[in-house]
Amino acid sequence: MEKILQMAEGIDIGEMPSYDLVLSKPSKGQKRHLSTCDGQNPPKKQAGSKFHARPRFEPVHFVASSSKDERQEDPYGPQTKEVNEQTHFASMPRDIYQDYTQDSFSIQDGNSQYCDSSGFILTKDQPVTANMYFDSGNPAPSTTSQQANSQSTPEPSPSQTFPESVVAEKQYFIEKLTATIWKNLSNPEMTSGSDKINYTYMLTRCIQACKTNPEYIYAPLKEIPPADIPKNKKLLTDGYACEVRCQNIYLTTGYAGSKNGSRDRATELAVKLLQKRIEVRVVRRKFKHTFGEDLVVCQIGMSSYEFPPALKPPEDLVVLGKDASGQPIFNASAKHWTNFVITENANDAIGILNNSASFNKMSIEYKYEMMPNRTWRCRVFLQDHCLAEGYGTKKTSKHAAADEALKILQKTQPTYPSVKSSQCHTGSSPRGSGKKKDIKDLVVYENSSNPVCTLNDTAQFNRMTVEYVYERMTGLRWKCKVILESEVIAEAVGVKKTVKYEAAGEAVKTLKKTQPTVINNLKKGAVEDVISRNEIQGRSAEEAYKQQIKEDNIGNQLLRKMGWTGGGLGKSGEGIREPISVKEQHKREGLGLDVERVNKIAKRDIEQIIRNYARSESHTDLTFSRELTNDERKQIHQIAQKYGLKSKSHGVGHDRYLVVGRKRRKEDLLDQLKQEGQVGHYELVMPQAN
């Protein structure tokens, strides 16, 4: 007891008028009452703290020892720990601090004997151990504090949206995902080969290993209120925010100038978060102007108030069960199976049912049963309602049951009106002008072997609009109509995935019978008259060779006196024939660093070629070689724009080349093609008379 009093001497805990455990400050003229554990000598008055203002109450953390050896292990005593705790409290948020103080008082309430003025916790039955901490971040708290916390800490109110069973199931999934992350990090294939880890690939691979898929939700920063954007991200005005979720559990949010950048940033933060000690919590998050409960992953011991606003509506987060694939069902019991809408965006019946169930937010399940004749029976359940069944092997029975279920659902579907496609290609002519263009003036522009691309390029070349209109037929068959300037050109019937291609092909064939066709042969075969790198560099060499040495040059006179009569240097004339050209060095680089720039093309040479073409009357486009780099093609684009020319790159990778040409009107190009038959890589094919 004497050791404890010596350690507690001079500790000031401040004023706490709102708690009964701490005595209020005595009025003037009255002596301060001593507690029962103060002894005979009153504590000495201690000078003010050198650090910062203390909070109104702070728990006292001390180290008690029963021997001199234990005292020698901590030579600085409790003063050092008191300073560390003051720094810890200063950096804690206010809400965490209030919870901290409430837990500390709960600990005091759970013990029968303590010193009310000094704040020490004293027990009779259990000895005081060394290094006792009340911080929740300590990995090994004392048994007494654990019991006190379990008795006095109020349990959080249960969530009405997410039951405890759902939270426990999500916690198990996150633990499984965390173990998968650590396993992949130890895999040399994931980290070797490049200095930077592909976090998006790693997270997707780990989540798919847990038999589910990640969910990415994007939102433009312009649609997010400035107050909801982090302070360090307010410089981004045209960027995107990406929220990463998995099984409806919020992981992280990333911000960047593009969608892919925000996704990569969010996945990087998610992988780093999953490497820590984490847990699944139910917190209230802001969505636009409302608040709702959400499942989040946060680090153990950290507060949950720093989460950014949600990008997914709260009504889409209600989880009440799982489907056959393990995916969550969103408010599934509220819908009846007769309201099921089929979205035929797959080739087989199983894919159509699964995609339609995800679209309708309903549950679909396949149940198998072994029959006495060693065959399997598969039954399809939609919203716990048995639709159909199939027999055969385990694989064929599922397909048979899905086919029967799809036929039953198609009979219950309402009669849908014609569904217009959203593809509409418009030229630069104003649509609101009210002038309807005649199909007789149309010119087919063929730039690709794909009929859909040809039809879209034709509409853009003639400044017309093209639409694709779908109509549901019987079964899985659809009818697609091609409408050009409100006039039906062609139609086709087939599967929805391929019917558009077939209808566009019929439309192109119909138009070619009556309309002229302009064929762009640029992408077909090798391109002639290509400007190579050596040809561009040759212009600089020609200018250098123009610097001929005159007869009165001192070097020339010395060579003449030594017997040089012209040509190459040396006894047999095997040396250089032309004098060394003077090369300008504009930057502050040394001569040794100029080796890498030998093959670079000068900008003035490119500009000279394009300037000569712009001033000429040539109608043939300039085609630059595939040898040019991206930076060199970028310079050509800039120079072509400067002289009012159009430029476009074609090809992919090493086969990419650039074409510079004049801006031509459709009428001018047709007139030239009618006169000459072929202009550059353009060719005119007139319709053949029947």
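Each residue, glycine too, has its Cβ placed from N, Cα and C.
Taken from Swiss-Prot, the feature domain 'G-patch' applies to 551-596.
Taken from Swiss-Prot, the feature domain 'R3H' applies to 600-664. In the predicted model, residues of the domain 'R3H' (600-664) average a pLDDT of 83.
Annotation of the published mutagenesis Gly555 to Glu in Swiss-Prot: Abolished interaction with DHX15; the original residue is retained in the structure shown.
The Cβ of Leu559 (mutagenesis position) lies under 8 Å from the Cβ of no residue that sits 6+ residues away along the same chain. Quoted from Swiss-Prot, the note on mutagenesis experiment Leu559 to Glu is: Abolished interaction with DHX15.
Looking at Swiss-Prot, the entry for mutagenesis of Trp564 to Ala says: Abolished interaction with DHX15. Secondary structure from DSSP puts Trp564 (mutagenesis position) in coil.
Swiss-Prot lists Gly590 to Glu among its mutagenesis entries, and the accompanying note reads: Decreased, but not abolished interaction, with DHX15.
Per Swiss-Prot, mutagenesis Leu591 to Glu is noted as: Decreased, but not abolished interaction, with DHX15.
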## Note on the structure
The rounded CA-CA distance in Å from Gly555 (mutagenesis position) to Trp564 (mutagenesis position) is 11
### Summary
Here the mutagenesis positions are Gly555, Trp564; the one whose Cβ sees the most other Cβ atoms within 10 Å is Trp564
